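According to Swiss-Prot:
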ACT_SITE  H248  active site, proton donor/acceptor
ACT_SITE  H383  active site, proton donor/acceptor
BINDING   R55, Y111, N172, H176, R238, E251, Q362, Q379, H383  6-sulfo-beta-D-quinovose binding site
MUTAGEN   R55 to A  Loss of activity
MUTAGEN   H176 to A  Loss of activity
MUTAGEN   H248 to A  Loss of activity
MUTAGEN   E251 to A  Strong decrease in activity
Amino acid sequence: MKWFNTLSHNRWLEQETDRIFDFGKNSVVPTGFGWLGNKGQIKEEMGTHLWITARMLHVYSVAAAMGRPGAYSLVDHGIKAMNGALRDKKYGGWYACVNDEGVVDASKQGYQHFFALLGAASAVTTGHPEARKLLDYTIEIIEKYFWSEEEQMCLESWDEAFSKTEEYRGGNANMHAVEAFLIVYDVTHDKKWLDRAIRVASVIIHDVARNNHYRVNEHFDTQWNPLPDYNKDNPAHRFRAFGGTPGHWIEWGRLMLHIHAALEARCEQPPAWLLEDAKGLFNATVRDAWAPDGADGIVYTVDWEGKPVVRERVRWPIVEAMGTAYALYTVTGDRQYETWYQTWWEYCIKYLMDYENGSWWQELDADNKVTTKVWDGKQDIYHLLHCLVIPRIPLAPGMAPAVAAGLLDINAK
């Protein structure tokens, strides 16, 4: 049974994409885009986070490129928010979180700033007159504070004044840096961003994870030595969970295939390890995380022996798994990846997609019942595009540039 690159399946993906776009519109608040609850309501107590606002700027840049009326206004709102309350006019960069009364968290987080970079780069594809200026400023901040020339890797975080950096290096922030760097490369054509993406992937995946059965280390010291026991006493941490986070493993796999495709588009021979490691990451996720306790779903975390730690099934890992399945099929032609893609869609239809309240449930327990152990509410819609739009575009250029270039469904029949 064939789904990939068929017009009939892509039409279904498009319908679901529009449903998700409509749900996300509820997140508009004066300071940016807010945290959505399970019924699409704003959770005012959560404040306005940079990472959500920047991701929604990216999302509606894609929607604008798809020709969705109203999306450009949301891009405009996102750019104004990035230049408004979230932006630190004194020290530069962006606060982690604000609300209507002022700054909630003044720290400068790499994870969040890399989404600012993604959002700004995606906005450039809409032709918004302020987008390139925002991107140039964001690049300046990234170059100055978050890219280490000495380490040739990304730093994790700073205090408000950019005077003290954290004695910690994070795989999650560096992964999203790779994602953003690829889009910056697409819109600027400056190859250093592609080179940086390759460098980061080579360290975290090819040098470390490959030698750890593709169980990706998330936490490192300042010398890039893994910290395997980090947060062992707080295993369900939203951003720094203990052990391995299989959703990140498989997400890394897709990013490496985007690098692979970007090199091919330059008529350069990609290193063989990009594809080999992408396969390894996919296989490790299936091996350790898919239904390890008898119930379907991808568990949130595992230990270093591959045993489940946090058994909740969070939404984004399986979404990323479907995007990576498509990417691997595109590169290899191996039908097993389409079979997994179909299996995972059946799971999502059965358990995750919420047609009554909108969007998808963010988290299920080990019995696939809705819960809030790790996440509360439905936050944003960013990850969902990775199973709804990625299967409709080439692997290079990246999402917003590809859609803006008219490449949506270019291979569909």
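Each residue's number is its place along the chain shown, starting with 1.
Heads up, the Cβ atoms here are built off N, Cα and C, so glycines get one too.
None of the listed substitutions appears in this model.
Keep in mind the model is a prediction, meaning the values are calculated, not measured.
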*Within 10 Å of each Cβ, count the other Cβ atoms, then let me know which of the binding-site residues N172, Q362 comes out lowest.*
N172
*Which site among R55, R238, H248, H383 has the most other CB atoms no more than 10 Å from its CB, taking these as recorded positions?*
R55
*Between E251 (mutagenesis position) and R55 (mutagenesis position), the C-alpha gap once rounded to whole angstrom*: 16
*Rounded to the nearest angstrom, how far is the Cα of R55 (mutagenesis position) from the Cα of H383 (active site, proton donor/acceptor)?*
9
_At a 10 Å cut-off from the C-beta of H176 (mutagenesis position), count the other C-beta atoms across all protein chains._
25
*Cα-to-Cα gap, H248 (mutagenesis position) vs R238 (6-sulfo-beta-D-quinovose binding site), nearest whole Å*: 13
*Compared by Cα position, which of the recorded positions N172, H176, Q362 is the closest one to R55 (mutagenesis position)?*
H176
*Cβ neighbours of E251 (mutagenesis position) where a neighbour is any other Cβ within 10 Å*: 28
